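Read the structure below first, then the notes.
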Amino acid sequence: MEKSIWLLACLAWVLPTGSFVRTKIDTTENLLNTEVHSSPAQRWSMQVPPEVSAEAGDAAVLPCTFTHPHRHYDGPLTAIWRAGEPYAGPQVFRCAAARGSELCQTALSLHGRFRLLGNPRRNDLSLRVERLALADDRRYFCRVEFAGDVHDRYESRHGVRLHVTAAPRIVNISVLPSPAHAFRALCTAEGEPPPALAWSGPALGNSLAAVRSPREGHGHLVTAELPALTHDGRYTCTAANSLGRSEASVYLFRFHGASGASTVALLLGALGFKALLLLGVLAARAARRRPEHLDTPDTPPRSQAQESNYENLSQMNPRSPPATMCSP
């Protein structure tokens with residue numbers, strides 16, 4: 001009986017102890033899980049939207065914010081924006097802030113159209129682009145550099161795509177010669193979305209007839225060709241997209257000559273007329289010079305000139321009275 005009581009007492013002591021140990025282990029595991037899933041220290045990161053759209057001629061804002069592991073950094077920093085590709089693309093904007101300053105002095109602004117809107121001290125590198133053009137349609141990458149006690153830098157890898165839209169504009173329209181004395185017309189336009197081109201003219205009727213060239217467009221440029229112009233007159237190229245339309249015209253007037261024999265006779269007649277005209281001019285000049293020679297007085301002979309000289313000499317020296325002779 002005493003042995004049974006002793007065994008029951010041992011079991012009563014062991015069970016609470018085991019329960020306490022298990023509870024302590026579970027608590028420790030919960031504490032470890034809380035540390036793992038808690039927010040880690042700040043790391044480098046860049047937040048940019050995938051795309052920004054704006055119309056040509058307007059302005060666009062490229063947002064860019066970042067985080068970094070260096071808390072309360074107030075040393076010198078540089079903000080940079082690149083175009084085309086990260087790390088190696090050409091810089092379009094750069095500014096630098098001195099230690100403790102929130103003013104980022106602009107060192108580079110391509111064509112004066114890029115301006116920093118954000119404050120790098122507050123982890124904001126947002127950029128404003130003025131007077132957009134179709135050439136600005138590309139990808140841009142923001143970058144920040146620390147150069148104080150901490151030397152560190154970070155740049156966005158994917159960047160933000162700037163999508164520029166534009167109404168169509170015809171940049172060239174011309175008529176070019178083709179083999180076999182034929183002519184063809186070319187029309188080149190730009191726009192985004194790429195415009196659809198159509199030709200209208202005497203040979204195409206009154207309605208617009210779309211004649212798209214098999215040549216592919218280059219970038220935002222699209223070219224349409226009218227391969228054979230069979231009639232003289234006005235040919236109009238029309239470019240249109242969702243933002244508008246544009247038109248330009250070119251005129252074709254061909255010289256319609258006669259047959260071969262008539263053409264030769266016409267050329268010979270023109271040459272003969274020019275020859276007669278030249279002979280008439282030469283004859284008129286010769287007739288004008290002839291009266292001038294007849295009206296010119298003859299030159300007096302030399303003998304008369306000498307006699308008059310002697311006469312003048314005798315008049316200037318009259319004869320003196322004869323000298324008186326004295327006899328011895």
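Keep in mind that glycine also has a Cβ here, set from the backbone N, Cα and C atoms.
Annotated features, as they stand in Swiss-Prot:
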DOMAIN    40-158  domain 'Ig-like V-type'
MUTAGEN   ARG143 to Ala  Abrogates glycan-binding
BINDING   ARG143  N-acetylneuraminate binding site
DOMAIN    168-251  domain 'Ig-like C2-type'
MUTAGEN   LYS274 to Ala  Abrogates interaction with HCST and TYROBP
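ARG143 (mutagenesis position) sits 78 Å from LYS274 (mutagenesis position), taking the Cα positions as reference.
Within the same chain, no residue at least 6 positions away in sequence has its Cβ under 8 Å from that of LYS274 (mutagenesis position). Across the domain 'Ig-like C2-type' (168-251), mean pLDDT in this model comes to 83. Other C-beta atoms found within 10 angstroms of the C-beta of ARG143 (mutagenesis position) number 21, with every protein chain shown included.
Counting residue by residue with DSSP, the domain 'Ig-like V-type' (40-158) contains 9 helix, 55 strand, 55 coil.
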